[in-house]
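A.B. asks: According to Swiss-Prot, the record shows the following:
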ACT_SITE  E186  active site, proton donor
ACT_SITE  E420  active site, nucleophile
BINDING   Q36, H140, N185, E186, Y347, E420, W469, E476, W477, F485  beta-D-glucoside binding site
MUTAGEN   E186 to D or Q  Loss of activity
MUTAGEN   T189 to A  Reduced activity
MUTAGEN   H193 to A  Reduced activity
MUTAGEN   Y200 to A  Loss of activity
MUTAGEN   S390 to G  Reduced activity
MUTAGEN   W392 to A  Loss of activity
Amino acid sequence: MATQSSAVIDSNDATRISRSDFPADFIMGTGSSAYQIEGGARDGGRGPSIWDTFTHRRPDMIRGGTNGDVAVDSYHLYKEDVNILKNLGLDAYRFSISWSRVLPGGRLSGGVNKEGINYYNNLIDGLLANGIKPFVTLFHWDVPQALEDEYGGFLSPRIVDDFCEYAELCFWEFGDRVKHWMTLNEPWTFSVHGYATGLYAPGRGRTSPEHVNHPTVQHRCSTVAPQCICSTGNPGTEPYWVTHHLLLAHAAAVELYKNKFQRGQEGQIGISHATQWMEPWDENSASDVEAAARALDFMLGWFMEPITSGDYPKSMKKFVGSRLPKFSPEQSKMLKGSYDFVGLNYYTASYVTNASTNSSGSNNFSYNTDIHVTYETDRNGVPIGPQSGSDWLLIYPEGIRKILVYTKKTYNVPLIYVTENGVDDVKNTNLTLSEARKDSMRLKYLQDHIFNVRQAMNDGVNVKGYFAWSLLDNFEWGEGYGVRFGIIHIDYNDNFARYPKDSAVWLMNSFHKNISKLPAVKRSIREDDEEQVSSKRLRK
């Protein structure tokens, strides 16, 4: 088996990349998130989250006016999903827990939903029984609506204690079997698109002509999405306070896990960040080089610098000034080193050029304009990469290698997982089932990016695993069901029947591992097993 330092792969043929090119303990997996796949919005005692409220109150912000009420019904079809994962033969499955499914009121005093606990116990037990490691995210943007109504969710420091209470419940109920935890998924996306652009729940922010002229970097949102016309919120302050409280909640949960659970449960805990590679538009321009570095600071450094040094990046202090919150000495100490591993989610890259200073008055301050950069998709008419199904996602495989090396060198991170990486295509209802399963663009995307992950490892980055996004076609936030990210095709017209795409078959053939059943600790109320997976759903 190849070792991290010795593997040699054909630099001209990413199609031949396989498990043999990676260390024996390298983890290959795929992922999902609760709101995007579960459905069952009103089933089993689940309480509403801010995404339930947002999609119902502002259907104009979602393509087709759709929502995640049913999603792809994994709440009821999770056994099929486990069987699909078994057939794929990968090592791990990354999923998130719906905070309001286990705590409908957001905290213990509002009651623990035993049906929600049982659902996740059954999912975890099913994964382990088939040799699949669960990687669990605690927060994937779905704040319980009860806490949003009570004090504004992550706008308030009160969220820190409630998040810790929720995390402790999860550690206690599931930590005997879950050995890899992530506190937060893409807190950047939650802060910026929830509180600056207003495109995501809870839909706070403000759009002015200046913000339109200097848009934020596109990540998981279309440039042709509806402009947020709400008047609530302050995009020049709220994203920074929300991030401040996210970071404090993360650090407090990590401290709790390390002090009370890690020794007995022998697990690890980390955080997953949104990333893009920022390429200077003019590599010979000092201002563009500086702008690219600043763009990385405002996206990745905003979160990485506090958990490595205990403070925000210097560039953010300079350009945001007094609107950037400050950590107390105690908070800085708690933040510094608050991770066992770091997850990076990578999809695309941008060209970056320096932008002029905001001079239109304090009323127009926004995260978008604070960065003082302009994002470009092309250089002299040549795109940075081919277009995918979404206008924000241009394919640039070299970027994943560059961002991994950058993260290692800049923050000296000892252990990294690629926790999301994938590409979408447009949902085309005119395709036959056979045609819809031929996803050549995704297949090439995965091959090229996994190849570049291996190259980053050769560069000295300790990458311990890779998770393709996503297992299933699903509810893709502002895009609704208009695009497909899954390696498994969902037939929305046939009770969410699941069919493997070519990319899934390639992953199975290239990264299948001979797995043995691992004993699952069955602490849950088991469901009846009479419901069998239909052969139709699993035919290849």
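Heads up, the Cβ atoms here are built off N, Cα and C, so glycines get one too.
Walk me through the surroundings of each of these features.
C.D. replies: Its Cβ taken as reference, E186 (mutagenesis position) is surrounded by 26 other Cβ atoms within 10 Å in the chains shown.
Around E420 (active site, nucleophile), taking its Cβ as the centre, 26 other Cβ atoms fall within 10 Å, counting all chains. Following the DSSP three-state reduction, the secondary structure of E420 (active site, nucleophile) is strand.
For Q36 (beta-D-glucoside binding site), the number of other Cβ atoms no farther than 10 Å from its own Cβ, over all displayed protein chains, is 26.
Residue environment of T189 (mutagenesis position) contains 21 other Cβ atoms, counted within 10 Å of its Cβ in all protein chains. According to DSSP, T189 (mutagenesis position) is assigned to a helical segment.
Secondary structure from DSSP puts Y200 (mutagenesis position) in coil.
Look at S390 (mutagenesis position): DSSP puts it in coil. A simple way to gauge crowding: the CB of S390 (mutagenesis position) has 25 other CB atoms within 10 angstroms, across all the protein chains here.
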A.B. asks: I'd like the number of other C-beta atoms within 10 A of the C-beta of W392 (mutagenesis position), please.
C.D. replies: 23
A.B. asks: Spatially speaking, which of the recorded positions Y200, S390, E420 is closest to W477 (beta-D-glucoside binding site)? Use C-alpha to C-alpha, please.
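C.D. replies: The smallest Cα gap between W477 (beta-D-glucoside binding site) and any of the recorded positions is with Y200.
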A.B. asks: Of the recorded positions listed here (Q36, N185, Y347, E420, W469), which is spatially closest to S390 (mutagenesis position) when Cα positions are compared?
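C.D. replies: In terms of Cα distance, S390 (mutagenesis position) lies closest to Y347.
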A.B. asks: If the beta-D-glucoside binders are Q36, H140, N185, E186, Y347, E420, W469, E476, W477, F485 per the record, what's the largest distance between their Cα atoms, in Å?
C.D. replies: 18
A.B. asks: What's the CA-CA gap between E420 (active site, nucleophile) and N185 (beta-D-glucoside binding site) in angstrom, rounded?
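C.D. replies: About 10 Å separates the two Cα atoms.
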